[in-house]
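Written below as structure tokens is the structure these notes are about.
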Amino acid sequence: MDTLGIFVLISYLGLSSAAGVHLGDLQQNLAANGSVVVSPLNTTDAFSVSINLSQSTVNNCPSLKNAESMALMELLTRLTAPCRYDRMVPPVVHNKDGEEVPMDIYARFYIYVMKNLDSSDLQFTVQGLLQLRYLDPRLAFSSYLPNRRQPIMGESELKKMLWVPHIFLTNEQASTVLGTSAKDELTSIYPNGTVLTSTRLQATLYCWMNFQKFPFDEQKCKTTLESWMYNTTLVQLHWETDNPVSFDKQLQLTEYNLIGSLYNESIRVSNESYMSHGSLEGNYSIISFTVLLTREVGYYVIDYFLPSIMIVTISWVSFWLQADQTPARTTLGCTTLLSFITLSLSQENNLMKVSYVTMSEVWFLVCTIFIFGSLVEFAFVNTIWRRNNDLQLKKRTTKYIVKSTFVPHLKKHRRHGYRRTDSTMSTMSTTSMDKTCGPNNTVITIETPIIIGGSLSREDSAISLDEQDETSTSESSDSSKEKPAQTFATMTPKEVSLWIDRKMRFVFPLSFIVFNALFWTLVYCL
């Protein structure tokens with residue numbers, strides 16, 4: 001009620017009390033000045049006046065007639081007036097039968113940039129445009145502007161006037177809305193009440209990665225959008241049927257190749273035992289898309305695998321060096337081993353520490369075994385090279401050479417029951433003669449050499465005892481029954497060392513080729 005109406009009311013009340021003017025005339029005159037209700041007055045008794053003061057915006061909403069002559073801002077203000085629109089309440093949608101149904105929200109995601117796919121932090125950064133489309137019948141203006149086909153568009157100011165669904169990224173670590181002078185947000189309202197919101201954002205998302213086939217791994221990084229406040233009884237999320245997830249044609253990654261994407265819709269249950277939405281319980285709608293990535297292996301092949309193959313090959317050069325060249329073969333083996341370990345450590349620093357074995361670690365272990373094996377082979381042939389006794393072989397084959405190499409004459413000496421002891425003899429000069437009558441009564445004289453006090457070596461004493469065993473006739477019956485094995489070939493220790501080196505020149509490369517065949521088959525076929 002305005003000031004003019006109150007003034008007229010007081011004037012008429014004063015006149016009626018003084019001159020007895022009828023109250024009906026007063027009500028007729030006040031009808032055009034506001035919503036004032038005056039109770040009937042009794043001129044003889046004290047009268048009372050009841051005035052109902054209320055705002056015109058509550059009783060009467062702003063009219064939308066002649067909307068064609070209104071400015072867009074005025075039209076939006078009247079459409080979103082509190083008497084018509086409550087931005088705190090989601091729109092109510094009915095089906096064809098008039099039943100209330102959940103509101104469908106359709107999403108589309110356009111990705112401009114993907115970067116910082118960090119294996120150590122298990123995260124990646126994405127810049128994209130997120131669009132949400134839904135129907136709000138309260139904002140339909142086709143009946144007021146039948147000739148308008150274009151949507152009403154605005155930025156963040158328009159968005160603040162509307163109800164907008166709260167959608168969040170469940171695996172985000174940080175996110176922000178992009179923009180320079182203002183946030184890059186665009187809101188469009190179509191004549192039928194369809195609302196389309198577009199937001200350009202940047203988000204750092206968590207991505208669980210599996211490195212079992214590193215560096216030949218394929219990663220699947222997932223992005224999940226979920227309704228925060230409203231469960232499936234009110235809001236349901238869906239992907240657009242046409243290109244729900246798309247990528248910029250100029251999108252390039254430094255370490256990965258983008259091979260495609262998958263998208264999915266699901267439901268998450270929130271209850272007392274799984275409080276994903278705080279104190280809110282119910283089923284919440286989820287939409288997600290997964291980016292399929294394959295790692296670029298060019299860098300690792302050139303900087304790791306080829307150099308490691310060359311280092312392993314260089315370690316085999318020692319097989320062409322003579323077994324007594326200790327400095328050369330030792331230096332070559334140690335240098336190649338240390339070089340390969342240094343090369344591997346520089347690559348492993350790029351990988352997150354995981355509890356399972358990766359393909360790169362398998363490669364590292366096998367290559368280390370090959371390099372270390374060449375060092376062990378040198379130590380073995382060098383030991384054989386320094387032996388003094390020849391090897392007695394039945395046949396000059398690998399079987400008997402290896403057997404004679406690992407099982408020396410010690411076995412034969414133990415079989416005859418002799419112990420290797422150091423014998424010390426004092427200075428003496430004796431000549432012993434064993435006379436044995438031959439078939440023709442011939443006397444055989446055996447002269448024993450004089451041994452001047454000294455210590456016999458283990459090997460010489462064993463040989464001396466062995467020779468006496470073969471010529472003596474007074475041995476026990478058990479030892480006389482055993483006959484020494486017949487030998488058909490003899491090899492010197494140097495010949496054995498050279499023979500082993502020649503064999504290793506083929507065994508090591510062939511074994512490494514077989515390993516490579518198995519390794520690359522597992523990499524690309526499993």
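Just so you know, glycine gets a Cβ as well, placed from its N, Cα and C.
One mutagenesis experiment named in Swiss-Prot is Glu255 to Lys, and its note says Results in zinc-elicited currents with increased rise time and deactivation kinetics in Xenopus oocytes; when associated with F-296. Annotation for Glu255 (mutagenesis position): spatial neighbours Leu117, Arg295, Glu296, Tyr299, criterion Cβ-Cβ under 8 Å with sequence separation of six or more. DSSP gives Glu255 (mutagenesis position) a coil state; it is part of no helix or strand.
Swiss-Prot lists Glu296 to Phe among its mutagenesis entries, and the accompanying note reads: Results in zinc-elicited currents with increased rise time and deactivation kinetics in Xenopus oocytes; when associated with K-255. Of all Cβ atoms in the shown protein chains, 14 besides its own fall within 10 Å of the Cβ of Glu296 (mutagenesis position).
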